Amino acid sequence: MGLQAGTRQLHGNLILLPVAVVMLLLCTSPVCATASVGLPADCSRLTSSSPSGVYVIQPAQSPPRVVWCDMDTEGKGWTVVQRNTYSTEITWKESWTTYKYGFGNVQGDHWLGTEYLHLLTQQGTYKVRFVVRDKANVTHYAEYDIFRVESESSGYPLRLGRLLSSGKDYLTSYYSSYGGIHDNMKFSTVDKDQDQHSGNCASSYGGWWYDRCQNVLLNGKKYILWPEICPRVTACRPSSWSNPPMCADCARGWGSATIPSRSPSLPSPITATHTVRNQLQ
């Protein structure tokens, strides 16, 4: 499969989703310094008894951010940075500035923001887990021991380390039959084309780290792409046989957390699934 097959269900309310789920989760290795008194630098700084839910974090050199912390996934303390489901109202074909600062709702579909991904991953060594659930309710994941997004001035390029899970590596290996490679590619949007393709991949598919378009695509409105699980655009197209619509092979995805433009007071945690944590805790 390209992703390692895992449990047939996710913790919390994810099990209620009868379609494919995609999630992008972050976890940090070294202990991160807390940017402000009382605010953790990421979800890994929460106590192990903390429930999954909405929290306010403050990475170094960043204003406070609202995120979804997953305290149920193995290891606990995962920071959810993207979520994309079958019923999303997000087009994912947003501008550079919109992607930079993030959009959506942390309790639903959202994008943390490329700038905040950069600030978050500058604090230490982070690992990442991409999670996909297929229509048979089987969960697959790909985990990398290093995840980093560089600065805006360099184009927010993606840096990935070694694949820790089993299966083919469609992010750091080059596949000429698909879209090339994703590792070390700059981020592209509809109004800022930084891919290696003759056209603008983002104008067709949404913001992502493209080479000659993609092997893997998690930021799409009508489909997700992951070879051997969601191998074709038409394979993951929503169909009319279910309400809400479900896709033929994979439906939609889950990822991380959304960030509001202003930092609210710390809300009470809301029970749910995916979070970020410090590996040394």
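Cβ atoms here come from the backbone N, Cα and C positions, even for glycine.
Keep in mind the model is a prediction, meaning the values are calculated, not measured.
The annotation domain 'Fibrinogen C-terminal' is assigned in Swiss-Prot to 34-246.
The note that Swiss-Prot attaches to the published mutagenesis H140 to R is: Abolishes cytidine deaminase activity. The number of other CB atoms found within 10 A of the CB of H140 (mutagenesis position), across every protein chain shown, is 24.
For E143 to Q, Swiss-Prot lists a mutagenesis experiment annotated as follows: Abolishes cytidine deaminase activity. E143 (mutagenesis position) falls within a strand segment according to DSSP.
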*Within 10 angstroms of the C-beta of E143 (mutagenesis position), what count of other C-beta atoms is obtained when all protein chains are considered?*
19
